[in-house]
Amino acid sequence: MLFNKCIIISINLDFSNKEKCMTKPYSIGLDIGTNSVGWAVITDNYKVPSKKMKVLGNTSKKYIKKNLLGVLLFDSGITAEGRRLKRTARRRYTRRRNRILYLQEIFSTEMATLDDAFFQRLDDSFLVPDDKRDSKYPIFGNLVEEKVYHDEFPTIYHLRKYLADSTKKADLRLVYLALAHMIKYRGHFLIEGEFNSKNNDIQKNFQDFLDTYNAIFESDLSLENSKQLEEIVKDKISKLEKKDRILKLFPGEKNSGIFSEFLKLIVGNQADFRKCFNLDEKASLHFSKESYDEDLETLLGYIGDDYSDVFLKAKKLYDAILLSGFLTVTDNETEAPLSSAMIKRYNEHKEDLALLKEYIRNISLKTYNEVFKDDTKNGYAGYIDGKTNQEDFYVYLKNLLAEFEGADYFLEKIDREDFLRKQRTFDNGSIPYQIHLQEMRAILDKQAKFYPFLAKNKERIEKILTFRIPYYVGPLARGNSDFAWSIRKRNEKITPWNFEDVIDKESSAEAFINRMTSFDLYLPEEKVLPKHSLLYETFNVYNELTKVRFIAESMRDYQFLDSKQKKDIVRLYFKDKRKVTDKDIIEYLHAIYGYDGIELKGIEKQFNSSLSTYHDLLNIINDKEFLDDSSNEAIIEEIIHTLTIFEDREMIKQRLSKFENIFDKSVLKKLSRRHYTGWGKLSAKLINGIRDEKSGNTILDYLIDDGISNRNFMQLIHDDALSFKKKIQKAQIIGDEDKGNIKEVVKSLPGSPAIKKGILQSIKIVDELVKVMGGRKPESIVVEMARENQYTNQGKSNSQQRLKRLEKSLKELGSKILKENIPAKLSKIDNNALQNDRLYLYYLQNGKDMYTGDDLDIDRLSNYDIDHIIPQAFLKDNSIDNKVLVSSASNRGKSDDFPSLEVVKKRKTFWYQLLKSKLISQRKFDNLTKAERGGLLPEDKAGFIQRQLVETRQITKHVARLLDEKFNNKKDENNRAVRTVKIITLKSTLVSQFRKDFELYKVREINDFHHAHDAYLNAVIASALLKKYPKLEPEFVYGDYPKYNSFRERKSATEKVYFYSNIMNIFKKSISLADGRVIERPLIEVNEETGESVWNKESDLATVRRVLSYPQVNVVKKVEEQNHGLDRGKPKGLFNANLSSKPKPNSNENLVGAKEYLDPKKYGGYAGISNSFAVLVKGTIEKGAKKKITNVLEFQGISILDRINYRKDKLNFLLEKGYKDIELIIELPKYSLFELSDGSRRMLASILSTNNKRGEIHKGNQIFLSQKFVKLLYHAKRISNTINENHRKYVENHKKEFEELFYYILEFNENYVGAKKNGKLLNSAFQSWQNHSIDELCSSFIGPTGSERKGLFELTSRGSAADFEFLGVKIPRYRDYTPSSLLKDATLIHQSVTGLYETRIDLAKLGEG
């Protein structure tokens, strides 16, 4: 074989050809997203340069001229959650197996004398008969004894009870089976210390719940006869009846109240806390649901962690009630109450099953067969086979039995959830390990009389069951594990019996602390505080208090609380009660200062923050003086830190023992039982460590006393007059040792893996662009970062909340307008209709003009104005809070800023009614009535506008910092950075506004160019602004600080307002003011100091339009080896998670064995093998029965599983696949790009490792449309989500253009997509296009409004093919791309990260030379 001639190519080549140095200055624009980075290079005249780029490879093409404009696309980064869950499960199963092996080790000698093949038979019990090493009967090795055993002990619990209660000598094999079952399924460890079935105290748990409930909800519920409650929960009645009976024990509590919802949870029903906490959406919780923890976390995200304790106590009570149900048995003498309960459940199941079978047999044979024989239904056959869960089985039975008489017995038991219960159910999770231990001890005590080794090893056997590795010690892996941190005293194998001697628990706990605590977002070297740190809670309280304002009778305007008032409120209220309300503040201001008619702002009913930890510690320590003494702060913080980090009571006691000279034992005992969860986002150093250089104050000092400024945290850290901003930026500078490893630096940034991947790729792009420009650094780099998708429940449901809000608020107002006034074009009002702002505002304003009070005509809404309360010149706020619907914007009065004082006086009463009904917010009301308080101050206006321009998100600042330190690493004589490259961050709203002003429409569905276009526009806007106003640099350029007496300081507040509001106006020829006036601006904008031309409104705008019309944009899909597969678009592991049954005879199904030694043809295995990459192999194979040697050039998929073996010996791996005389191997990561001879492009997504004739091929061409079609599609996409007639009118006036567009797309399909059958289907469907409505035409071309579907562009868009509907005709997914199609006259193209460098390999020429 010609090994010496084989060439192996990994397409990861170094494009190191030296480029000619760029002589002109240039800038780079970046648009960073979670799965794309758009980039652009611009010169000082806003043009995008092009370069003749050299092409490597074996094709005749040596140079290609390319525009320096492009986009890198990549699969979004994912979290490690999936890996972590699998890793945790593997550890759990391994440790369970080890426990069984420890037990077998103890039994081995004695067992060998009785039955030396016993353990072997057990290990082989799941093997098919041919693979068993001994008898197929696992316990006794013969049929007779096996049958007797199963007759006597139908379940393992029958055996456990027998052994626990019997004084007779039992077969040692049976003793082992019982103990192994307990050790394998040993229960939870939530209850510490001794516990048995007789001290499962429901009454105590209920009192604990009541105490916590009373403390949190400031209630005084009590129950004199708690025995009565226990009787109710143990009674054989439905859960609903239990809840109702318990509620009657508390006469003052309503059935619709929050206490009632908690009772629902406690008895095992579902509760909904939406109304209780005044939430906009359903907040359902159910203790038995697998998603309970996740659901609770979501709810606490809305209502705050202060409520977590009451849910914890409710869950404990629920578990105690469940457990009491298990342990309630009639045999009081048994030492195995759990096993007795399970036997009772088994017997009831058997009896009820016989009754049910008899009952259903009388209905019909067909029904009987469906219920008991058809496992595809939710009947008994599916239920007992595990395919149907208990809940679905009960629903199925209830629907079936409800039609017939005489089924009351079954239905009542179903309502109690006590019908045909299995041995293993979800509520087994409420059984603590102590219950199993109780039965284990009973068995060991009885059988130790006959087997002395059991007495000798009793403690060791019990230790196997009771031992668990403390979570703070973590995984026990040795070496360089990424996931282990345990520290050892000795290097030997760890067992349950030597754990304390081998593991250094204290040191491991310290390592755990360091690992668990994350770093401050602002001071990356500092660890964050616990969420319940007293310092952190104090900071949050003052941060909230500092923005509270009040007004009272005889006062002209709202005023902030002063320092004394804030301190008083904290001392008198926050330290006196857990929840402080607006009424408390009003009471204080009235009682101390005598104010009347007080109204507050900055608080809604109650404060979000509290000093809950202060109250917890006060209850435990009972020493207010100690808590209030600032010298004890370090002690208190250390205690809270320990109670947050650790859950293990013993470790908490150990760490708190250092305070024995301060607190007595009872206090330390109570402290050890307290546990906190969660971490804050800030460190102690940030809150109360770093100091302002002038005043010497910390941030907390300023929050407590800031004179008349009353700045909150965000204002303090961004205020240029204070030194916090500078110190934070200094703390974020990367050390020299880190700069070389940019990947690790990005990895350490806060934020999701998705956004970090975008950041890393953007830095690579910048590096390559600098190389393309011959090494010359850019003048500036402009960064815009996309906001990540929010997957919170609130984010998902916002679009569905408008109708609910209106119904509730209009009812409060006493208006029937929602039912009585419906536009003629609509049959009903729904959430989709209310996405139209005009319609929504109409109802929010109760059908009135907001400024005049005149009635508005619901069928003429498009004729009215939407006025921005704060003009857009100051604030680009398009939220409903800043909009009103009016017959004319001029009706706001004489004021250019806000509704005039005259308007306010006339309309304030009406606005106040809307406020009280929650149809408008407090913020909206305040802005409407701003004229009463003098309108906007010039400083406010300047601040408004500045915030619209400058990006303030921390993650964007981190990116700017990375780029700044990369390019500006030289220092001057004062050790300050010399900035030769300006790193500029602008808000995305500027590009959006620019696009809107000049009709530069973005339609994402067409192609991927829009990412590059956004990057280009960012660079253009930033360049123009800084040319026009060079002294603006301190506002936009990272690392620059405004100097004293700077440009900003010299300008008066009024000048600043005018200046800021006109910034974006430099691009316009004229400006329309709110009062209707139009101001003309010069054609050419110049820098007033230098006279340099900055922006020519004709030629420069023409340049922008020309660039956005370039058909050549460098689009690159990042090639990657896959480390995980995909299952329905979601990440999966090496294969599908669930085992598949063994394949049918002669099946071609390929499965991975569940274990290496298990043949999947006998035992089944895992399907859906995930592929990592493919290789292109040139060699020979033997074909047919005659094994004819045939030359081949074909793909071979390499699975993630096989990747290691392939890397070890690539040639040998392929030889084992059947290849011979291998001449060439080309490695092809996912998304490798091929160009066919007709110009069509394909991306290789995957080749099946099990069948190299099958794979997934994606489309790779980008369709380009002229601006005429882009504009048509922009309006078409918006035609149905608004009553605004402009979109519809435009489409109606240009309807004919759809025909031209359709045939253009059809031609593109013919030339580049190749879905010719689909083309004929589409052509046939289009012949009747004139007969279809405008709405159907639009949704067919560009996809339905609010949908991610692309309509006709599903045919042309990059990526995998998808089916879609066009003018009522279903167009199937095009499936004709085959791996072999890429090998006919194809060129393999490897692109660099920008796509500017290419290596092209003509596959037809492989082997030539």
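Cβ coordinates come from backbone N, Cα and C, glycine included.
The Cβ of H1011 (Mg(2+) 2 binding site) has D31, G33, S36, V37, G38, V71 as same-chain neighbours under 8 Å, each 6 or more residues away in sequence. The DSSP secondary structure for H1011 (Mg(2+) 2 binding site) is helix. Residues annotated as Mg(2+) 2 binding site in Swiss-Prot, with sequence analysis given as evidence: D31, E788, H1011.
Other Cβ atoms within 10 Å of the Cβ of D31 (Mg(2+) 2 binding site) number 29 in total over all chains. What Swiss-Prot records for D31, E784, E788 is Mg(2+) 1 binding site.
This prediction places the mean pLDDT of the domain 'HNH Cas9-type' (792-949) at 77. The annotation domain 'HNH Cas9-type' is assigned in Swiss-Prot to 792-949 on the grounds of sequence analysis.
The active site, proton acceptor for HNH nuclease domain annotation in Swiss-Prot covers H868, and the record cites sequence analysis as its basis. In the three-state DSSP scheme, H868 (active site, proton acceptor for HNH nuclease domain) falls into the strand class. Cβ contacts within 10 Å of H868 (active site, proton acceptor for HNH nuclease domain), excluding its own Cβ and spanning all protein chains shown: 21.
According to its DSSP assignment, N882 (mutagenesis position) is helical. As a published mutagenesis entry, N882 to A appears in Swiss-Prot alongside the note: No longer prevents plasmid transformation.
Among the mutagenesis entries in Swiss-Prot is N891 to A, noted as: No longer prevents plasmid transformation.
Counting Cβ atoms from all protein chains shown, E784 (Mg(2+) 1 binding site) has 27 others lying within 10 Å of its own Cβ. The distance from the Cα of H868 (active site, proton acceptor for HNH nuclease domain) to the Cα of N882 (mutagenesis position) comes to 5 Å.
Cβ neighbours within 10 Å of N882 (mutagenesis position), excluding its own Cβ and spanning all shown chains: 19. Rounded to a whole value, the Cα-Cα separation of E784 (Mg(2+) 1 binding site) and N882 (mutagenesis position) is 25 Å.
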